[in-house]
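Asks: Have a look at the structure that comes next, please.
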Amino acid sequence: ALCNCNRIIIPHMCWKKCGKK
């Protein structure tokens, strides 16, 4: 699955890719 960092809710698996903690 692709990580969409533009979404308000981001899966915790995508946080690292999106730079979120």
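Here the Cβ of each residue, glycine as well, is placed from N, Cα and C on the backbone.
Here the original residues stay in place, and none of the substitutions has been built in.
Here's the feature list from Swiss-Prot:
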- ALA1 to Tyr: Inhibits with high affinity rat but not human Kir1.1 channels stably expressed in HEK293 cells; when associated with K-12 and Q-13 (MUTAGEN)
- HIS12 to Lys: Eliminates the pH dependence of the channel block; when associated with Q-13. Inhibits with high affinity rat but not human Kir1.1 channels stably expressed in HEK293 cells; when associated with Y-1 and Q-13 (MUTAGEN)
- MET13 to Gln: Stable fully functional peptide. Inhibits with high affinity rat but not human Kir1.1 channels stably expressed in HEK293 cells; when associated with Y-1 and K-12 (MUTAGEN)
Asks: So which of the mutagenesis positions is most packed in, judged by how many other Cβ atoms lie within 10 Å of its Cβ, out of ALA1, MET13?
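Replies: Output for this query is MET13.
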Asks: Give me the non-local Cβ neighbours of HIS12 (mutagenesis position): same chain, 6+ apart in sequence, Cβ-Cβ under 8 Å, ordered along the sequence.
Replies: none
Asks: C-alpha of MET13 (mutagenesis position) to C-alpha of ALA1 (mutagenesis position): distance in Å?
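Replies: Counting only the Cα atoms, the answer is 10 Å.
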